[in-house]
Amino acid sequence: MSSLSRELVFLILQFLDEEKFKETVHKLEQESGFFFNMKYFEEKVHAGEWDEVEKYLSGFTKVDDNRYSMKIFFEIRKQKYLEALDRHDRAKAVDILVKDLKVFSTFNEELYKEITQLLTLENFRENEQLSKYGDTKSARSIMLIELKKLIEANPLFREKLVFPTLKASRLRTLINQSLNWQHQLCKNPRPNPDIKTLFTDHTCTPPNGARASPVSVPLAAVPKAGGTYPPLTAHTPFQPPPAGPSLAGWMANAAAATSSVPSAVVAASSLPVPPNQAVPIMKRPTITDYQSAESEQLMKRLRPSGHGVDEATYPAPIPQPLWSVEDLPRTVACTLSQGSSVTSMDFHPTRHTLLLVGSTNGEITLWEVGMRERLFSKPFKIWDIQACSPQFQSVAKESSISINRVTWSPDGDLIGVAFAKHLIHLHAYQQPNETRQVLEIDAHSGAVNDIAFSRPNKQLCVVTCGDDRLIKVWDMHGQKLFSFEGHEAPVYSICPHHKESIQFIFSTSLDGKIKAWLYDHMGSRVDYDAPGKWCTTMLYSADGTRLFSCGTSKDGDSYLVEWNESEGSIKRTYSGFRKKSAGVGVVQFDTAQNHILAAGEDNQIKFWDVDNTTMLSSTEADGGLPGLPRLRFNKEGNLLAVTTVDNGFKILANADGLRTLRAFGNRPFEAFRSQYEASSMKVSGAPVVAGISPNIGRMDHIDRNSPAKPSPIMNGGDPASRSIDIKPRISEERPDKAKPWELMEVLNAQQCRVATMPETPDQASKVVRLLYTNSGVGLLALGSNAIQRLWKWARNDQNPSGKATANVVPQHWQPNSGLVMQNDTADTNPEDAVPCIALSKNDSYVMSACGGKVSLFNMMTFKVMTTFMPPPPASTFLAFHPQDNNIIAIGMEDSTIHIYNVRVDEVKTRLKGHQRRITGLAFSNNLQILVSSGADAQLCVWATDTWEKKKSVAIQMPAGKTPSGDTWVQFNSDWSRLLVVHETQLAIYDASKMERIYQWIPQDALSAPISHASYSRNSQLVFAAFTDGNIGIFDVENLRLRCRIAPPAYLSSAAINSNPSVYPLVVAAHPQESNQFAVGLSDGSVKVIEPLESEGKWGTTPPTENGVPNGRTSTSSATSNPAADQIQR
């Protein structure tokens, strides 16, 4: 807004105040954000009108704008919370805690827990820090003093706290002056003009010769809806804002708006675009180059003329050949195994059979699909950790970080990679099969959700977006050119594009907002709601004239639409999706050849003609697709890559695509090497991209001494699933040839990192249950003596993240009161009892039992909040309902399951289905089921809405083994796969059908009975402990052993040689670190174990041998392993 328009707002504020429009004046203050009325703010705080206080503040700042703003909102919401507690309105206090204060837990989790603990006190003044809290009135006054200091110090309120000095009734004076001027221009001015309206200019026709007399109009008569004002600037008249921005309207003065952009990025246009000639705009992975010069037609259209142009005209579209449904790529040409779950794919912009693939293990791979050959693989590696932010360094211990997006630059010379934590990588691609490291940028705090290339002013740039709600633009030296703020949720996707000479970016966020940005510092130009109001991606047609978006709502409903750019409205909505998409994630889509739309849903690929909302065709691609497959067309539209459930992808082709692939025949890549090299115009010693410094700087570190080693090719795929049976192979002459796989064996303490928890006076003889806190900062162990012990890691220079780590020994934590979390034992020997424990999601409460009543402990004070369910029968397993911490499933000694409501202290229902005691319970939030396991080797499935039994499955025992002993169950991270653990086996079940997919039986070096096992944080590994002290680490896919940890690696010689020998009784996986786990031992000690920092992970993924690895049985082929459908990009 121009300075004169800003001043006009102040004039209106003065007028509203003088005319006593009290509510309106404060509404305008808030909406404009130009003047913060401290007096009004104080009145509302003193009155305790908290909703109005926050609403008024929202016009000037948001919670996460800066630390001052955060403190302001926190103090207000804390006061609101304390007042509810002081009124003993617990329901209101809980509501404030969950809705208003929860946002601060991400910034200070300990403080949020402490605030939560106030609910447990009869009078919150019992808290030492709040002991001096007086009455409500004095508390508000004290808080207001603090708020005023924060507001005055907050840079966002600078120059907004003082109203400008104005003469009284300044707006009335200006209007009177304008009317006098108009009256002077009257051809026949009347001596006493009658002013009846301000909506039109004044004119009068009095008798001949009358002189104009001054006009004075009382402004009280001025209607609140003002008319047209005289020009406020030398260039454009001030006009009321339109009802809502259109996708075209905000571009009307784009050329003028870009004049403030540095010339290195966007050159300002010297030709302003008339408002009625706004170019409509609203993701194409490849950004086409801009015209080298404006076309003659465009110059004519932009040149000022004597008559207006009603609408924008476009060059005639390029004639497209007729096409039919037979042109859809639906034939399976080949199936290729990537080796880990595929997260992103992109075909080369000019070499249409080169496919770039990104995976969950952080590896990028380039495939020549015509030869079914892997040209190179680059495993995840941080190039220069010292150049990264301390925040990333604290989380960079993971061996790999998943890839969110891979993409080619428009000319195919650069590869962009966006990772799920902080980083982007740029690689220079040198044909045929070499790459060079160009840039590593710590781009965003949290995940980098999307990456794309753009060319403002014909200069290649990289655009990124992330969880930190920002969109950033980088040049090829790693310098940040722009950082766009405005989204209120993590930014999910970006779509850079251009129309004529106007360059812009569309972005979408997880709250379903669509915003548009020019390359300037003026903020977003539009703000729309995407259909579904959740994850949405946007794409332009190949010719750049039509805009589409596809997204999914949180409820699983999917939307594919075409936009009317000029109006900002939806032009057509395509039908054919299921009401609720199968699987957890987001529907993916792509477009090709200006004719075809394709989306992956319901284990198939669906196609639409862009001009018809009815689904045209669909294909299951011979089966094996996930619920929501990812997909990508090549630029010719004759090949389509789609992901499969077994860590691979399929290439679908039409007749033209099949001819292209057959041209390769069975010839190896070497036969085509000369063709690739002849087409490359780059000299190997020259920079691939102009403007990239050949010297290695902070952002463009190059590791020339570490050639990337590709992952071994998986040969376990089912050959029958390939239409063209040609096995993948790697050139014999490659310098980075894959090494033979070897099982990682950790045999001594020098091969891993181990931290032993400090001993305590109440240490038990055994650790029978073990849990990490959900925040990852503590370990909770239940001993055979019925006492729970808690260890916490402190945040310090040695451990900046404050999370559990084997690098630092934590402290045994106890409250100042010295209380101990001692369970009721009901006069029984706790050594003979079946222990059970469960932790609430916010780490505030722990529930446990050890033969006696179930006790609910406060984790901060260790006080017993309540006890319930006295024996007999005794409780044997506990599980919180995932959606309601007040609902608990309790497994019992008598084989029943009690569904207990803590709030009303009542058993809602009893479930009967087992023959012996309950040993395991697991909820699936996605499938809405509870799975129970018992000492009878049975699995039962219960519907959580009706609590009816849906199914009962007997665990298949190895030959000669009796169906007895404890069985544990655990869901993976997306609740679709169930890990079943028994001393005789590890097994993975498809939870929706309760059918066993894989089974592993103890053998060879791991032949002892299994004592316990657990999924890793990301559910990609299984940590299993054995009664001889060995620990096995398995890949979830096929339950293949990738690492064995021998007892000497983590146990002392005394422990190994003791009688009986020491071994792990329980295993717990860290909730955030995928390769960290803890074990509770039979001697009462607890240890945290991690791989060496130089290794970063527990071995590598083993190859499949002859389809089924030794010792692992499967109920399906090696290619029928349905991977978890994670939230897809």
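Placement of Cβ uses the backbone N, Cα and C atoms for every residue, glycine included.
Every residue here is the original one, so none of the noted swaps is modelled.
Averaged across the domain 'LisH' (4-36), pLDDT in this predicted model comes to 90. The annotation domain 'LisH' is assigned in Swiss-Prot to 4-36.
According to Swiss-Prot, the domain 'CTLH' annotation covers 34-92.
Here the residue is the original one, but Swiss-Prot notes a mutagenesis experiment at this spot, Arg67 to Ala: Loss of interaction with EAR motif-containing full-length proteins. Classification of Arg67 (mutagenesis position) by DSSP places it within a helix.
A mutagenesis experiment is reported in Swiss-Prot for this position, Tyr68 to Ala, and the note states: Loss of interaction with EAR motif-containing full-length proteins.
Every protein chain considered, the tally of other Cβ atoms within 10 Å of the Cβ of Lys71 (mutagenesis position) stands at 18. Listed in Swiss-Prot as a mutagenesis experiment, Lys71 to Ala is described as follows: Loss of interaction with EAR motif-containing full-length proteins.
According to Swiss-Prot, the mutagenesis experiment Asn176 to His carries this note: Aggregates formation. Every protein chain considered, the tally of other Cβ atoms within 10 Å of the Cβ of Asn176 (mutagenesis position) stands at 18. Annotation note: Asn176 (mutagenesis position) sits in a helical segment as assigned by DSSP.
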Residue pair Tyr68 (mutagenesis position), Asn176 (mutagenesis position) - Cα distance, angstrom, rounded: 44
Other CB atoms within 10 A, centred on Tyr68 (mutagenesis position): 17
Neighbourhood of Arg67 (mutagenesis position) by C-beta distance under 8 A, where only residues 6 or more apart in the same chain count: none
Three-state composition of the domain 'LisH' (4-36), taking helix and strand from DSSP: 26 helix, 0 strand, 7 coil
Pairwise CA distance, Lys71 (mutagenesis position) versus Asn176 (mutagenesis position), rounded so that it is a whole Å: 47
